[in-house]
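First up is the structure itself, then whatever we jot down about it.
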Amino acid sequence: MKKGGFSNNLKLAIPVAGEQSITKFLTQSGTFKDGDLRVNKDGVRIISQLEPEVLSPIKPADDQLSLSDLDMVKVIGKGSSGVVQLVQHKWTGQFFALKVIQLNIDEAIRKAIAQELKINQSSQCPNLVTSYQSFYDNGAISLILEYMDGGSLADFLKSVKAIPDSYLSAIFRQVLQGLIYLHHDRHIIHRDLKPSNLLINHRGEVKITDFGVSTVMTNTAGLANTFVGTYNYMSPERIVGNKYGNKSDIWSLGLVVLECATGKFPYAPPNQEETWTSVFELMEAIVDQPPPALPSGNFSPELSSFISTCLQKDPNSRSSAKELMEHPFLNKYDYSGINLASYFTDAGSPLATLGNLSGTFSV
């Protein structure tokens, strides 16, 4: 691939001139709407095509969480579109993550918020971060999410540098269970799988989060062609503008496993620099260079094979999430003897310490 030779079909997810007003997304009663999604100060729901145009008001359930019942403890994440706060329920003492997104932003981000709300509302899987409730009020969307007190794998890697084989197997077995649910049960491509979107907790659980750039296909074999997500973990077929499917997430998974095994991002910057100075040079490296692999030495052949199976340039040569669950790397260990909860705690995860709760969530 020559420098600057990206496909003319490449679609960058950037704001466009003349974006539509926020009023397009609001009803006269102040309900946030997008397609079949409705959110207001009382909650969220997905309407069916059979429901009439004039809808009955969204009514809060008796056991529903309310924003007024939550006390803010600390800001644990910031982004261009909002913040994530650690909050505590006044009556039960339970902690939650409250993601607050202001809607005075461009239409592309509003559409991404709507997509995340739809997936959160309709997904039930123990390997995805739980979304308990969503609200729209005073110009902001608020999502009450499960609080993962160990932070992200990106945070964890800063402490441990690299993760041993047996723990890697236990961690990514859980991640794959989440991907099987997304890919095969829901026909969803995550499109932004990376260490900061894999969260851990004191129970040793690992869960996938952040569905803002995910897309829903009509079936498991569906293809998409939109250029969104984090470039570092993007598959070659997505970078060049080709259509892509669930296997693009498998490429991202392979890069994440490789990074967790070595403690380093798989694509080394040129000239021994610390970081890539140009995202386009990085994307060219992903497309032009051979797939990265584990260095020879201190790694099991099963782990090396697992990563190689994920990092195939041709997506048709990659295994699916279901097929990867049968890989020897995920079946060589006795998981009853692998205590991820103790490993996360002993290895330096910032578990349950309110003075050290930064970087846990992204917006």
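Positions of Cβ are set from backbone N, Cα and C atoms, glycine also.
Note on the domain 'Protein kinase' (70-330): its mean pLDDT in the predicted model is 86. The domain 'Protein kinase' annotation in Swiss-Prot covers 70-330.
Here Swiss-Prot flags Ile76, Gly77, Lys78, Gly79, Ser80, Ser81, Gly82, Val83, Val84, Lys99 as ATP binding site, drawing on sequence analysis. Around Lys78 (ATP binding site), a 10 Å sphere centred on its CB holds 14 further CB atoms from the protein chains shown.
Among the sequence features in Swiss-Prot, the mutagenesis site Lys99 to Arg is noted as follows: Loss of interaction with MEKK1. Phosphorylated by MAPKKK5.
Of all the Cβ atoms in the protein chains shown, 22 others lie within 10 Å of the Cβ of Asp192 (active site, proton acceptor). Residues or ranges marked as active site, proton acceptor by Swiss-Prot on the basis of sequence analysis: Asp192.
The note that Swiss-Prot attaches to the published mutagenesis Thr220 to Ala is: Loss of interaction with MEKK1. Normal phosphorylation by MAPKKK5; when associated with A-226.
Thr220 to Glu appears in Swiss-Prot as a mutagenesis experiment; the accompanying note says: Constitutively active; when associated with E-226.
For Thr226 to Glu, Swiss-Prot lists a mutagenesis experiment annotated as follows: Constitutively active; when associated with E-220.
In Swiss-Prot, a mutagenesis experiment is listed as Thr226 to Ala, annotated with the note Loss of interaction with MEKK1. Normal phosphorylation by MAPKKK5; when associated with A-220.
Geometry remark: Ile76 (ATP binding site) versus Lys99 (mutagenesis position), CA distance 10 Å. DSSP assigns Gly82 (ATP binding site) to a strand. The Cβ neighbour count for Lys99 (mutagenesis position), using a 10 Å radius over every protein chain in view, is 26. According to DSSP, Asp192 (active site, proton acceptor) sits in a coil region rather than a helix or strand.
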